[in-house]
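Accompanying notes for the structure given below.
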Amino acid sequence: MLPPMALPSVSWMLLSCLMLLSQVQGEEPQRELPSARIRCPKGSKAYGSHCYALFLSPKSWTDADLACQKRPSGNLVSVLSGAEGSFVSSLVKSIGNSYSYVWIGLHDPTQGTEPNGEGWEWSSSDVMNYFAWERNPSTISSPGHCASLSRSTAFLRWKDYNCNVRLPYVCKFTD
């Protein structure tokens, strides 16, 4: 039998081992974010702790990101998981539009100078741990340096695109 003082430390050690084991086995942490407990402005939808809105008035990538930054903690959407990607896809598809591409917050400020496409980053500065490229831009002879969601992939996959083209866009923000 363990002395009373050892019980909390053993419990903590067991919990730490279980958490480490789930990471080592490659088990994805929670697939779906908890249901939203935030209120979002009209025309936007909640997912996790953020609001998301699709804007159909086309803008260049830079102008779209600047428009998103006018909202609290806003940027063009960063897609950080497959579950979030599915949510954004359903948001874009729920509002009928004739566009083939929609801006997201991924861009390559190095304009392809980093090897193997490593210059890509989210405008929100979120860490890139999830990738959903339609085709890896480092394998394309003349890639664009901004990313869009592509209708041909049901708005689930990313495609590099010319940053100056005017497209609809998705903002992610808090409210």
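Every residue gets a Cβ built from N, Cα and C, even glycine.
Original residues only: the substitutions mentioned are not part of this model.
In Swiss-Prot this protein carries:
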BINDING   HIS50, HIS107, GLU121, HIS145  Zn(2+) binding site
DOMAIN    47-172  domain 'C-type lectin'
MUTAGEN   LYS93 to Gln or His  No effect on binding to phospholipids and membrane toxicity
MUTAGEN   LYS93 to Ala  Reduces binding to phospholipids and membrane toxicity. Loss of filament formation
MUTAGEN   GLU114 to Gln  Reduces peptidoglycan binding and antibacterial activity. No effect on binding to phospholipids and membrane toxicity. No effect on filament formation
MUTAGEN   GLU118 to Gln  Reduces antibacterial activity but no effect on peptidoglycan binding
MUTAGEN   ARG166 to Ala  Reduces membrane toxicity
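The least crowded of the recorded positions HIS107, HIS145, ARG166, judged by other CB atoms within 10 A of its own CB, is ARG166.
Packing around GLU121 (Zn(2+) binding site) is summarised by its Cβ count: 17 other Cβ atoms lie within 10 angstroms of its Cβ, all protein chains included.
Put plainly, the recorded positions HIS50, LYS93 were compared by Cβ crowding within 10 Å, and the winner is HIS50.
Mapped onto DSSP classes, the domain 'C-type lectin' (47-172) shows 30 helix, 38 strand, 58 coil. Note: the CA-CA distance between GLU121 (Zn(2+) binding site) and ARG166 (mutagenesis position) rounds to 20 Å. In this structure, the C-alpha atom of HIS107 (Zn(2+) binding site) lies 15 angstrom from that of ARG166 (mutagenesis position).
Looking only at Cα atoms, GLU114 (mutagenesis position) sits nearest to HIS145 among the recorded positions HIS50, LYS93, HIS145, ARG166.
If you measure from the Cα atom of LYS93 (mutagenesis position) to that of HIS50 (Zn(2+) binding site), you get 19 Å. In this structure, the C-alpha atom of GLU118 (mutagenesis position) lies 12 angstrom from that of HIS145 (Zn(2+) binding site). Each residue contributes its Cα atom, and for HIS145 (Zn(2+) binding site) and ARG166 (mutagenesis position) these two points are 14 Å apart.
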